[in-house]
Amino acid sequence: MSNQYGDKNLKIFSLNSNPELAKEIADIVGVQLGKCSVTRFSDGEVQINIEESIRGCDCYIIQSTSDPVNEHIMELLIMVDALKRASAKTINIVIPYYGYARQDRKARSREPITAKLFANLLETAGATRVIALDLHAPQIQGFFDIPIDHLMGVPILGEYFEGKNLEDIVIVSPDHGGVTRARKLADRLKAPIAIIDKRRPRPNVAEVMNIVGNIEGKTAILIDDIIDTAGTITLAANALVENGAKEVYACCTHPVLSGPAVERINNSTIKELVVTNSIKLPEEKKIERFKQLSVGPLLAEAIIRVHEQQSVSYLFS
């Protein structure tokens, strides 16, 4: 830690989902990580102890609700309750990856809206603010009745690709839902966009990938918010090459990379996969064509600005 933050009432706590990111954020802010322990009883119940006074402090909890999702959610809820009962002044949840975000609406009858339920649980536990990164659905902000700052990963990804000095690029959205995200990256890189339109011509027939936009002879950059099993992104990359793209890069904010994702990426035409560290990944998933960027500086700056009651809006771009 190279600098010391002046206000001792700012406390940053780490739980178990991403301790390396939490330590990086604390170092950038200029504070020591708050003293707490997260353990399990013999039956698996979560036990949290806060090992310093936080009375009257502004507390920030760094916790991605990634795999194991439900374990990390329970840790977070119990930590919020512990801070509330210890008389914290404010309890700010920093969620680099918001689990259950894809369950943001009723796609079919009798389905839950679990993204809303999670928001309710955080508020009921005692959270006073949320700092989130690249929510799968922006409308999740409306699920909260407390302030929420929604940061974007596109500037981080865009800065990386600017530094590569790639020529004749095109930004590609792998589906209709990601067009806005692709447009933001395209505007930053001053590049055109293309869209992959997946259609099933008739029942029981495989989907056909139609590419809307010119990708012939260009370097394509696929962008998504989440790469989970990597089926969509790898099929899209293969379709781009088959239709004349010179080479394909892929990027996302949240590398869930579950199931066959790593194998699919290794077997695909993707030259490089660029992600952030919003989710902690085991070493076996850090494959050769994998580049991980840090969201630590962005989240640290957001924490400082929230604590000092400064504007956070410029971080959105």
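Note: Cβ is positioned from N, Cα and C throughout, glycine not excepted.
Where a substitution is noted, the model still shows the residue that was there originally.
Residues or ranges marked as ATP binding site in Swiss-Prot: D43, G44, E45, R102, Q103. DSSP gives G44 (ATP binding site) a coil state; it is part of no helix or strand. Cβ neighbour count for G44 (ATP binding site) (all protein chains, 10 Å cutoff from its Cβ): 8.
Feature annotation from Swiss-Prot assigns ADP binding site to K106, R110, Q141, D149, H150, S311, V312, S313; the stated evidence is a large-scale study or a structure entry. Following the DSSP three-state reduction, the secondary structure of R110 (ADP binding site) is coil.
Counting only same-chain residues six or more apart in sequence, the Cβ atoms lying under 8 angstroms from the Cβ of H136 (Mg(2+) 1 binding site) belong to Y98, A101, R102, D104, D225, I226. What Swiss-Prot records for H136 is Mg(2+) 1 binding site, and it gives a large-scale study or a structure entry as the kind of evidence.
The Mg(2+) 2 binding site feature in Swiss-Prot is assigned to D175; the stated evidence is a large-scale study or a structure entry. Around the Cβ of D175 (Mg(2+) 2 binding site), a 10 Å sphere holds 14 further Cβ atoms from the protein chains shown.
In the structure as shown, the Cβ atom of K198 (mutagenesis position) sits within 10 Å of 15 other Cβ atoms. Swiss-Prot documents K198 to A as a published mutagenesis change and attaches the note Strong decrease of the Vmax value compared to that of the wild-type. The affinity binding for ATP and Rib-5-P are slightly altered compared to the wild-type. The cooperativity of ADP binding is reduced.
Swiss-Prot gives this note for the published mutagenesis R200 to A: Strong decrease of the Vmax value compared to that of the wild-type enzyme. The affinity binding for ATP and Rib-5-P are slightly altered compared to the wild-type.
For the mutagenesis of R202 to A, Swiss-Prot gives this note: 3-fold decrease in the affinity binding for ATP. Slight decrease of the Vmax value. The structure shown keeps the original residue.
Among the mutagenesis results in Swiss-Prot, N204 to A has the note: 4.5-fold decrease in the affinity binding for ATP. Slight decrease of the Vmax value. The residue drawn here is the original one.
Under mutagenesis, Swiss-Prot gives E207 to A with this note: 2.5-fold decrease in the affinity binding for ATP. Slight decrease of the Vmax value. In the three-state DSSP scheme, E207 (mutagenesis position) falls into the coil class.
Maximum C-alpha to C-alpha distance over the listed ATP-binding residues D43, G44, E45, R102, Q103 is 31 Å.
Ranking the binding-site residues Q103, Q141, S311, S313 by C-beta neighbours within 10 Å puts Q103 at the top. Between the alpha carbons (Cα) of G44 (ATP binding site) and R110 (ADP binding site) lies a span of roughly 31 Å. A count of other CB atoms within 10 A of each Cβ picks out H150 as the most crowded of the binding-site residues K106, R110, H150.
DSSP classifies K198 (mutagenesis position) as strand under the three-state reduction. Ranked by how many other Cβ atoms sit within 10 Å of their Cβ, the recorded positions D43, E45, D149, E207 place D43 at the bottom.
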